[in-house]
Amino acid sequence: MNTQSKVYRTGEEIYDNLPCDSYFNMNAIRNLGIPTTFPTIGTFTLDSTTLGLQPQGQGPSPQQQQHQQQQQQQQQQHQQNMHHHQHQQQHMQQQQQQQQHQQQHQQQQHQQQQQHQQQQQQQQQHPTIGMFDANEVNDVIQNPPQIGVFQSNSVLTNGAGSGSSIFGSQSSNSSAAAADPSQTTRETGIIEKLLHSYGFIQCCERQARLFFHFSQFSGNIDHLKIGDPVEFEMTYDRRTGKPIASQVSKIAPEVVLSEERVTGTVTTELRTDSANNVLNSSETTGRISYENRGECFFLPYTKDDVEGNVNLRAGDKVSFQIATNQRGNLGACHIRLENPAQPVKYRGVVCSMKESFGFIERADVVKEIFFHFSEAEGNVELRPGDDVEFTIQTRSSASVPPQGREFACNITRLAPGSVIFEDVDSTVYKGQVLKSLDRNNPVRQNNDPLPGRIRYRALDYSEVEVPFGDKDQKGDFTLRHGDWVQFLLATDRRDQLQRATSIALLDETFKVSGEKREQGTIASLKEGFGFLRCVERQARLFFHFTEVLDTSREIDINDEVEFTVIQEPGLAYNNSRLQAIRIKHLPPNSVQFETLVASNIEGCVTREAPKSPIKSQDRVEGGVITYEHADVKKTIMYFLKDCEKPPRIGERVRFDIYMVKRNKECIAVNVQQVSLHQQQQQQQQQLHLNQSNAGANINQNDQLGGLSNGISSSSSNASLQNGYVMHGSPGGSTSSVGSNNPVHLDEFKMENNNHAGSDAGQVYRGFIAVMKENFGFIETLSHDEEVFFHFSNYMGNPNWLELGQEVEYTLARNGNTSVSGNCLPAENVRMLPKNSIPQPAVLETTHNGVVARPLRCINPDQQEYAGLIEILDELRTTVISQHEFGITSLVNKRDLLQKGDLVSFRIDESGRAACVNAVRQKKRATVDSIKGQFGFLNFEVEDGKKLFFHMSEVQGNTVALHPGDTVEFSVVTNQRNGKSSACNVLKINDRPDRLISRLKLNGDDTVPRLILIRAPKGPQGKGFSVLARHPRIPGNLVE
């Protein structure tokens, strides 16, 4: 009994000490029909358990063959008796189905023969090892790797040296795949999530997250936890076709650290060369001894395991953590010298701070350490990014969950730049991006702080890959796989890890990759983003400032850039929009929105261009010019902004043909009248003759329109009057706008002064018609169009300008028409004294009429600028007369006359309406509120909303207007958007002094009133007192 127990313990120890490199499937062994009864230990057999892993060179002994034949005969006889008994029962129950019974009997006999043949094959392939007794145990103990003549590891590793399967030919496909791991590729991963019957694995070698069912895990599922490393095979689900993980098994991590730190003594120090302080190659490891439960253990360590850049000597007291590698070997790591008299000083940088604690990134190891604010020496206030010096203590308390937690103590601040983590090489390398950063999934970047990869050729012409992070680029622009970049190498002093930094994108990328690049200009800028005007796109394109490649250059409007267009990532395709990335600045005049096709083409105007372009189906309609090209008659569109002077129908013009890149349409640019150009040459010749004529009474300044009122006359057929070309003027006569003879104004045909073919210094006059936030429009003397002007071109303070004010200006021949529409902008705008421009005399008769057409500032869609008033008969069915009006015709220049408004007016000598005054119904209401430059009246319009009014519509002193005041006003409805507002707001009386207080009080004096004699106080915010926290005995009142 003692011998057997000794053998049993010895065999158990042998089995525990044998290394296990794989596992076998128990279901496959059960299918082999292994008997469950075995002989006693003294004469036990291993014939069924080992399945014949004996080498083929040794055959079974005669005793083993005889014993094997007896067992087979007993099994066959037992099976035949069982089948014969079943056959008799079926024959008695199924006498009517004799034929079916015979077929079944034949099938059963066939199965018996097959089973008999399989058993014989198994016996031939897997002969028994032999029989052992207790006397042979000593030999087994002396040679533990071999039992008999085969390796003990072979039982678990499928025979090690033999090619036969451990499960025989009858094993299933799944067990055969498990036995031969070379058939499929095994991957490693980390358990990310576990649910009630399934989980998810995060792959280590690639960015993938695979589903797995608990039935695919080989082991106790209760032992599997989140974060455990596992090994698996990737397959595809038959129903959904998605990749899943199968045959999941738990593996040991590469290095397992003990939670607690252990103290010990250095017994063998690292040998270094004292002269050069270089590690001796003969002694690369040292040894540390420590005690555990009365036993002494020795652990190896290397120089990389020592913290603080200190040299350990024999006998030094140290603390360390025990690490277990993948092979199960133990070692010491994170070794720290423990010297209470002179503690080791460590350095680092404060990386994060909370309410009363923070973390320091250590400069000696890649690790962060905890610290409390109270550990800072003196009154030093630490901030993130400060360089500090500290000591390390290990504290153990019940309040700290991890026992033996490390704390930073005695923290002192160092000078900025004292702590250096890495050394940056000055050599500029050129490489190619293998793996770009996935900025749309920051969760995956947290797992790897350096997820990017760049491949470059080293100095020894070897291919090297280096990682990089999200802060290593010169900017946050988008990097793609295959981009060519230049960078610097930064080497971490702590672990000698190299990474790429100062990464800049090379222009070679766009040339090699064939990436489609587009051009445009910056149209507008916001906070952190902006919009581009594209050459080949109609809509503006969104972009982030971070996508600009040149971070040293400021972004300004009208900068010419080159970019790539993509769909905005992170959104569905229906909701996503286009955006520009990888934006590169271009030299000035590099971007051309139009391409010159032909120049100096002559044609004839067949349709005049409208003064305001008409949009129809996303297309702007302009004028039409007909010309001949290669004996083919063609038409081309033109706009007023591209003309020096608006041509009329039938006039001959010369122009250049440009093709717009965004819509591939051709337009006429630089349109000039051929006849006008010749006329200018004739006028210049005539002026030259007049100057040489000694008897001429008109000097050169008079011919250029230098009179005070802007009117000039000459003996030529065409005279200039206020910048207008007057045709048909009587020779030698002088005309004036303010003349009492109205016949002169009817005889002349006034041309548009905005594009007159005169010199750039020609001075024009007009009236302020519209004023916006930083620009406005000037109504010309002919009252038929407006001229755009920016406040920056006004010579004076634009706040002093008023509607209807008389001004003079010059025109910019080639000005910026993108902001002024089709009309050229005005420059050098100056205010004139009142009544500087004479006006026609106004008749005294007052008429009533209806506005048939408002001014173009009220309705920008109409082509005519001037408004129109109709005088109707008593039945309001027949139009008696029509009269145009402008900004100078209005009594109240801020009055917005709309179509259908009733007005009273007079008529001047030219037939235009003057002294126009709107006839509106006056209403009264009280002021509800005033908010800066606008307010609201207690007058309900538009579904109960209060009526809006602007402070500019208030007549009189606007400061005296307060909420509650009674005002008189008129209601105006904007026909474009349907919104109503109040105009001509006039204050009637003030609000009563105690109106609000009287409204709150009840007017009935007979009922009781609630009077407030003391206002309530809020809580102090200091919490309860200390006495309120003391326990008290129920029933006893404490005073």
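Cβ from N, Cα, C; glycine included.
Annotated domain 'CSD 1' per Swiss-Prot: 186-250, in sequence order, evidence recorded as sequence analysis.
Positions annotated as domain 'CSD 2' by Swiss-Prot, on the basis of a curator's inference: 261-337.
Across the domain 'CSD 3' (345-413), DSSP helix (H, G, I), strand (E, B) and coil residues number 3 helix, 38 strand, 28 coil. Per Swiss-Prot, the feature domain 'CSD 3' maps to 345-413; the stated evidence is sequence analysis.
If you look up Swiss-Prot, you'll see 517-585 marked as domain 'CSD 5'.
Quoted from Swiss-Prot, the note on mutagenesis experiment Tyr198 to Ala is: Decreased association with the 3'-UTR of msl-2 transcripts. Neighbours of Tyr198 (mutagenesis position), defined as other CB atoms within 10 A of its CB across all chains, total 14. According to its DSSP assignment, Tyr198 (mutagenesis position) is in a strand.
Note on Gln202 (mutagenesis position): other Cβ atoms within 10 Å of its Cβ, all shown chains, come to 16. Swiss-Prot documents Gln202 to Ala as a published mutagenesis change and attaches the note Does not affect association with the 3'-UTR of msl-2 transcripts.
Annotation of the published mutagenesis Gln216 to Ala in Swiss-Prot: Does not affect association with the 3'-UTR of msl-2 transcripts; the original residue is retained in the structure shown. In sequence order, Phe232, Ala245, Ser246, Gln247, Val248 are the residues of the chain that are 6 or more apart from Gln216 (mutagenesis position) and have a CB within less than 8 Å of its CB.
Lys225 to Ala appears in Swiss-Prot as a published mutagenesis result, with the remark: Decreased association with the 3'-UTR of msl-2 transcripts. Within the same chain, the residues at least 6 positions away from Lys225 (mutagenesis position) whose Cβ sits under 8 Å from its Cβ are Ile191, Leu194, listed in sequence order.
Quoted from Swiss-Prot for the published mutagenesis Glu233 to Ala: Does not affect association with the 3'-UTR of msl-2 transcripts. In the three-state DSSP classification, Glu233 (mutagenesis position) falls within a strand.
For Asp237 to Ala, Swiss-Prot lists a mutagenesis experiment annotated as follows: Decreased association with the 3'-UTR of msl-2 transcripts. All chains included, 11 other C-beta atoms sit within 10 angstroms of the C-beta of Asp237 (mutagenesis position).
Per Swiss-Prot, mutagenesis Glu786 to Ala is noted as: Decreased affinity to RNA. Reduced to three states, the DSSP call for Glu786 (mutagenesis position) is strand.
Listed in Swiss-Prot as a mutagenesis experiment, Arg856 to Ala is described as follows: Decreased affinity to RNA.
Within 10 Å of the C-beta of Gln898 (mutagenesis position) there are 18 other C-beta atoms, taking all protein chains into account. Under mutagenesis, Swiss-Prot gives Gln898 to Ala with this note: Decreased affinity to RNA.
A gap of 69 Å separates the Cα atoms of Gln202 (mutagenesis position) and Glu786 (mutagenesis position).
Cβ packing within 10 Å was compared across the mutagenesis positions Glu233, Glu786, and the lowest neighbour count falls to Glu233. Of Tyr198, Glu233, Asp237, Gln898, all annotated as mutagenesis positions, the residue with the shortest Cα distance to Arg856 (mutagenesis position) is Gln898. The CA atom of Asp237 (mutagenesis position) is located 73 Å away from the CA atom of Glu786 (mutagenesis position).
According to DSSP, the secondary structure content of the domain 'CSD 5' (517-585) in residues is 3 helix, 35 strand, 31 coil. Here the Cβ of Arg856 (mutagenesis position) has 22 other Cβ atoms within 10 Å, regardless of which shown protein chain they belong to.
Cα separation, Gln898 (mutagenesis position) to Tyr198 (mutagenesis position), rounded: 73 Å.
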